[in-house]
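One structure is given here, and the rest of the page talks about it.
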Amino acid sequence: MGSVPVPVANVPRIDVSPLFGDDKEKKLEVARAIDAASRDTGFFYAVNHGVDLPWLSRETNKFHMSITDEEKWQLAIRAYNKEHESQIRAGYYLPIPGKKAVESFCYLNPSFSPDHPRIKEPTPMHEVNVWPDEAKHPGFRAFAEKYYWDVFGLSSAVLRGYALALGRDEDFFTRHSRRDTTLSSVVLIRYPYLDPYPEPAIKTADDGTKLSFEWHEDVSLITVLYQSDVQNLQVKTPQGWQDIQADDTGFLINCGSYMAHITDDYYPAPIHRVKWVNEERQSLPFFVNLGWEDTIQPWDPATAKDGAKDAAKDKPAISYGEYLQGGLRGLINKNGQT
């Protein structure tokens, strides 16, 4: 008997271009679509977003295919290279031959220069980015920093849509998501094709599905993901696991667990997982994070009436820095070092 086909999740394509404009009614129409998606499977594709995705994929592929093992070691985060004491988040996440196939390069806010107040203090979760040699990778840093601000701009527009969807002012989220303080990160993940593929790099779920990364909720306010046109993601629904169709023309967007916390799970963080697929592909998430001290008081949108924004009585306010530290630590403890 053949395997039972997995249902396809409802993941709508939403035209987000009105969120860059001034037409309030069109913005509210987008907000209603975001609201419906957020309370269904929790995912939607943002289209007409204004970001050059072929350029993003092409430049990322050029970097992934040209960086050497020695360069990866020189850029490695502390979890892999103990000499790099200050690199907790930013840097290269190494593959381990025979054990771990996925590899990635993470970079943070380009505003975090050596004279930034949070770097000088220093404050956890803030790091100065490390970059490969410009002579060996000409233009890579310029590309990466430009992409950061391109996707930051898109994310700001989408956050305006989320704010309207929740009955808030448009700047409800963006006032906490500022260029000089945001802890948002870009991760350029490579899933390679390998022959043979190392068995220890393949995990098996309780239902027998082979996985590259086990179930989890994202540690973010929202996540804005570009991925290759290779189906790999699954979302957990009341009807069971469902496939999220791949679409390399849009950004796949979902709420993270901070959004779930502050909305009292009105917008939950969808539980999802990454299937094992032995095919060369990219997964390039932008984890949208607020600033270190930014704190949003939780409330229950479902019970707010007549403009009232009642606090969720059993949900304490958590600063974003505290949330991010604990969330990333918990994810590593659960699923291992990426």
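For all residues, glycine too, the Cβ spot is worked out from N, Cα and C.
Over in Swiss-Prot, the protein carries these features:
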MUTAGEN   H49 to L  Strongly reduces the catalytic activity
MUTAGEN   H64 to L  Reduces the catalytic activity
BINDING   R89, Y93, S185, Y191, S283  isopenicillin N binding site
MUTAGEN   H116 to L  Strongly reduces the catalytic activity
MUTAGEN   H126 to L  Strongly reduces the catalytic activity
MUTAGEN   H137 to L  Reduces the catalytic activity
DOMAIN    182-290  domain 'Fe2OG dioxygenase'
BINDING   H216, D218, H272  Fe(2+) binding site
MUTAGEN   D218 to L  Impairs the catalytic activity
MUTAGEN   Q227 to L  Does not affect the catalytic activity
MUTAGEN   H272 to L  Impairs the catalytic activity
BINDING   R281  2-oxoglutarate binding site
VARIANT   P285 to L  In strain: N-2; inactive
MUTAGEN   Q337 to L  Does not affect the catalytic activity
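Neighbours of H272 (mutagenesis position) among the recorded positions H49, H126, Y191, S283, Q337, defined as a Cα within 10 Å of its Cα, are absent: none qualifies. The recorded positions recorded for this entry are R89, Y93, S185, Q227, Q337, and the Cα of Y93 lies nearest to that of H64 (mutagenesis position). Q337 (mutagenesis position) sits 9 Å from Y93 (isopenicillin N binding site), taking the Cα positions as reference. Here Q227 (mutagenesis position) is compared against the recorded positions H49, H116, Y191, R281, S283, and the shortest C-alpha distance is to S283. Annotation note: H116 (mutagenesis position) sits in a coil segment as assigned by DSSP. Using CA atoms as reference points, the binding-site residues Y93, S185, H216, R281 were checked against H49 (mutagenesis position), and the closest is S185. All protein chains considered, the CB of H137 (mutagenesis position) has 17 other CB atoms within 10 Å.
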